[in-house]
Amino acid sequence: MTALSARMLTRSRSLGPGAGPRGCREEPGPLRRREAAAEARKSHSPVKRPRKAQRLRVAYEGSDSEKGEGAEPLKVPVWEPQDWQQQLVNIRAMRNKKDAPVDHLGTEHCYDSSAPPKVRRYQVLLSLMLSSQTKDQVTAGAMQRLRARGLTVDSILQTDDATLGKLIYPVGFWRSKVKYIKQTSAILQQHYGGDIPASVAELVALPGVGPKMAHLAMAVAWGTVSGIAVDTHVHRIANRLRWTKKATKSPEETRAALEEWLPRELWHEINGLLVGFGQQTCLPVHPRCHACLNQALCPAAQGL
């Protein structure tokens, strides 16, 4: 055997089976075998797909050609009470006579309609300040006594506290209200020229004026619907009818909950409607469920 043949034979043996003139595959070594096994395991492991981002559907006003850029998204309520529309129809039917105290003695009926606009607005605000924790009949009586003396910012500031107290008694918390009325009247004279503020934020900054009063003042005095005026009647009835997504503990919580779903065109009506309903039918104690058209629709009817 020649030296060349010997070298070829030795090289062929070192390459192993499959070597030769066409032999270009080597038997995989230990490292290659481990890599191949790892690749095989990867190929059989579950593939993790990237999560798809959730898409929110938004409705737009206008025609199809107007959808997209520049279109304003519609606000669609995510929750509303069950049967609320039928309940509202029934309450309107029960209130169609408009013979509750609020219908004749409420804020809309306490001011002098012949007085100048500025004076009318002041009288509206004053009647609201007196109405807190007070029946409509008592508030109306106090307003009549005040108007008989000429109810203006100047006349109130010229009236001593003792006399003012006698005029507004027996409204609830009359002593505190004497102080608040005097303080608020002084602010109106100094900063608003005897008129009342035209915004909720400025109204609630006045002594003795809360959110319910502010929203009613905006509606009655300025003709602007700024929010739902929620008193104890509206608060109680909204919770009994489950008109709030969860039970609320205060009128302000109730206002925020109602404004989330109740159509804005109903915001002003709902106060007088529910106040009268609460005065006549849905009473705080011993409500007259047997006479209520919503007895079968009211979640609280069975437990009262």
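Cβ from N, Cα, C; glycine included.
Every position carries its original residue.
Quick look at what Swiss-Prot lists:
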ACT_SITE  Lys212  active site, nucleophile
BINDING   Cys282, Cys289, Cys292, Cys298  [4Fe-4S] cluster binding site
DOMAIN    191-215  domain 'HhH'
MUTAGEN   Arg34 to Ala  Sorted to both nuclei and mitochondria
MUTAGEN   Arg34 to Asp  Sorted to the cytoplasm
MUTAGEN   Arg49 to Ala or Asp  Sorted to both nuclei and mitochondria
MUTAGEN   Lys212 to Gln  Inactivates enzyme
MUTAGEN   Lys212 to Arg  85-fold reduction in activity. Uncouples the glycosylase activity from the lyase activity. Shows glycosylase activity without any detectable AP-lyase activity during the first 10 minutes of the reaction
Determine the most Cβ-crowded residue among the binding-site residues Cys282, Cys289, Cys292, Cys298, using a 10 Å radius around each Cβ and all protein chains in the structure.
Cys282
Please work out the number of neighbouring Cβ atoms within 10 Å of the Cβ of Lys212 (mutagenesis position), leaving out its own Cβ.
24
Could you tell me how many residues in the domain 'HhH' (191-215) are helical, how many are strand and how many are coil under DSSP?
11 helix, 0 strand, 14 coil
Would you kindly give the Cα-Cα distance separating Lys212 (mutagenesis position) and Cys292 ([4Fe-4S] cluster binding site), rounded to the nearest Å?
27
Nearest to Lys212 (mutagenesis position) by C-alpha distance, among the binding-site residues Cys282, Cys289, Cys298, is Cys282
Secondary structure at Cys289 ([4Fe-4S] cluster binding site) (DSSP, helix/strand/coil)?
helix
